[in-house]
Amino acid sequence: MQAKKRYFILLSAGSCLALLFYFGGVQFRASRSHSRREEHSGRNGLHQPSPDHFWPRFADALHPFFPWDQLENEDSGVHVSPRQKRDANSSVYKGKKCRMESCFDFALCKKNGFKVYVYPQQKGEKIAESYQNILAAIEGSRFYTSDPSQACLFVLSLDTLDRDQLSPQYVHNLRSKVQSLHLWNNGRNHLIFNLYSGTWPDYTEDVGFDIGQAMLAKASISTENFRPNFDVSIPLFSKDHPRTGGERGFLKFNTIPPLRKYMLVFKGKRYLTGIGSDTRNALYHVHNGEDVLLLTTCKHGKDWQKHKDSRCDRDNTEYEKYDYREMLHNATFCLVPRGRRLGSFRFLEALQAACVPVMLSNGWELPFSEVINWNQAAVIGDERLLLQIPSTIRSIHQDKILALRQQTQFLWEAYFSSVEKIVLTTLEIIQDRIFKHISRNSLIWNKHPGGLFVLPQYSSYLGDFPYYYANLGLKPPSKFTAVIHAVTPLVSQSQPVLKLLVAAAKSQYCAQIIVLWNCDKPLPAKHRWPATAVPVIVIEGESKVMSSRFLPYDNIITDAVLSLDEDTVLSTTEVDFAFTVWQSFPERIVGYPARSHFWDNSKERWGYTSKWTNDYSMVLTGAAIYHKYYHYLYTHYLPASLKNMVDQLANCEDILMNFLVSAVTKLPPIKVTQKKQYKETMMGQTSRASRWADPDHFAQRQSCMNTFASWFGYMPLIHSQMRLDPVLFKDQVSILRKKYRDIERL
């Protein structure tokens, strides 16, 4: 028994010694190898590897949390080839591994929200018109601040758009100029806009200076160099791209079937040599001269004749036969191949023309790909499968083509029709990254009216907006809040405001009534107000200005708002009918008093008219129903300059609201019934409400029209000839068969 114990102890000791020798030898060899590498690197002056690189394997899980610069310098691993090391060191962006979590300071945005600071322009620095438009769009936005201490994001005033060294717009010595900025901080929380980078012959994406930890809003950026959740891919746009507004899409009506004269078209340069030449040189294989027109020309550049091939003369001749605009507007699909760079002007041209883009640019990070689902608006092709493009697009069902075409128009008008929209979309994407808890989802970005008009600060629930009831399977609100704007003192029980209050309160759809007291006289006593079945809340305006009627009051508990002037004359039946109509069109303004706009050729300006014509483009908010979200948009989206103008004139607030809603919906308001007179004509002439009789009042409204159109960059108002009346309205049938029979007597 004792012998067995001795043998067991001896065997255990031997095993321990063997294990100790084995692990000790491995560690000794590793340390010797490590010391030799250190000695070798020391002799060659190489960077000493960090001790963190020799942590045990279980530390690999901590890799995502390493500092970005430490990860960036990890080029001394034993498994990295010399070629990989050279490629890493020659990367166009030294901060290639930057992400919002590692290269952005969120603390700057917590205190003052998302504010953007633009550096003051330096004397003697040339700035291209396109970059001036970008800076103007930022400075005119609600994000702009002139105080750098309040800023969350910084934008250079130095022109970084064109970094092609052969371009006359190229800014020299940009590296030293940027480094001298006292707020640069290695680019942290900075945004750099760029359209062109690199030059002949390779057109790399190097912008020519160290961007540090700055974000890039860049055109023609490749997926290889694009830093997800950090950079923003923007479209390539020309110097003639409008600063604000922009033309609407060219799709005026939907044709069924949605096929045009040409199936697939392209007209552009053919590069005979160099980068981007492979695809365009092969387009002639697909061109059939009938419904597939892919036209190229060799006539560009100074030395094109030196490189011309046997096809150039034939291509040049056929190229001149067709008008590009005619092709563009009569084609179902438009080919968008890469050029010298990945992006192309053809991309935006196809979107505007409702020609479905067929992308043929491998490795291009499509514009705003972080939020836009391009599969709903474009066909993503592969340069290597060029010959399969015709058969692929011919196999697309007509229903799908119609949906693609409609989506091109939405995306064009929502995000691409002006420099301002491109810039604001870029800023909104960055803001969503910072405040992820209230960021917009894919449905908002890819469905009308788009991410620029749906402000997540209002609500994180889509059902609180008037645009998504059908998507969510929700019914429109069943109740409304009446908001009566009172500006005259209450001196008689027969005043129109009291009659209006009683009529609105009797509506079966009325939840409450809010009286906004903007009168200079003190509030009347409670017993002066009539008794009603619904609550009546009187709010005394602090500033007593016109814009206060559109403030997003917390007292408004319903989504629907019935906006009323104090001298409006409406019956309960008229209120009920207008509300039932609004339930079918919750995103629009629905009401009674209609007005119109027109273009005055003699004065070359917009005009305003209250004449009774066969069409209208505005429904005044003195007797109208709309969604309360427009109160929030009016207050937080529109610039202070327009609201200050309205307050100073005590006029035009209803016109501005119509501009806003039409700009959002791209639709006209809706007039109900043929009622024309909606004002009480017996109001005292000493009251503020008699401003309608003031001769200057009409002239002011003419001026407002042009000021508003100037800010929007275009005329958003849309004419309509539709009027909605009750079923059987004035038909020769029994009055008992009519639901809104009282309307016929009014």
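A Cβ is built for glycine as well, from the same backbone N, Cα and C atoms used for every other residue.
For all the noted positions, this structure keeps the original residue and models no substitution.
Annotation note: L166 (protein binding site) sits in a coil segment as assigned by DSSP. What Swiss-Prot lists as protein binding site is L166, Y203, H300, and the listing cites similarity to another entry.
Cβ neighbours of Y271 (UDP binding site) (same chain, under 8 Å, six or more residues apart in sequence): S277, R280, N281, G339, R340. Residues or ranges marked as UDP binding site by Swiss-Prot: K267, K269, Y271, R280, Y319, Y324, R346, E349.
For the published mutagenesis G268 to E, Swiss-Prot gives the following note: Reduced GlcA transferase activity. Long-range C-beta contacts of G268 (mutagenesis position), restricted to its own chain and to partners at least six residues apart, with a cutoff below 8 Å, comprise R280, L295, T296, T297, P337, G339, S344, R346.
Look at C298 (mutagenesis position): DSSP puts it in coil. Mutagenesis annotation in Swiss-Prot: C298 to Y, described as Reduced GlcA transferase activity; the structure shown retains the original residue.
Within 10 Å of the C-beta of R341 (mutagenesis position) there are 22 other C-beta atoms, taking all protein chains into account. Under the heading of mutagenesis, Swiss-Prot lists R341 to K and annotates it as follows: Reduced GlcA transferase activity.
Least crowded of the recorded positions (L166, C298), judged by neighbouring Cβ atoms within 10 Å of its own Cβ: L166. Within the set of recorded positions L166, Y203, R341, the entry lying nearest in space to K269 (UDP binding site) is R341 (CA atoms).
For H300 (protein binding site), the same-chain residues that are 6 or more apart in sequence and have a Cβ closer than 8 Å to its Cβ are K269. Considering only the binding-site residues L166, Y203, K267, Y319, E349, the residue whose Cα is spatially closest to the Cα of R341 (mutagenesis position) is Y203. Neighbour density at the Cβ, taken as the number of other Cβ atoms within 10 Å, is lowest among the binding-site residues Y203, Y319, Y324 for Y324. If you compare Cα positions, C298 (mutagenesis position) sits closest to Y319 out of the binding-site residues L166, Y203, Y319. The number of other Cβ atoms within 10 Å of the Cβ belonging to K269 (UDP binding site), over all protein chains shown, comes to 18.
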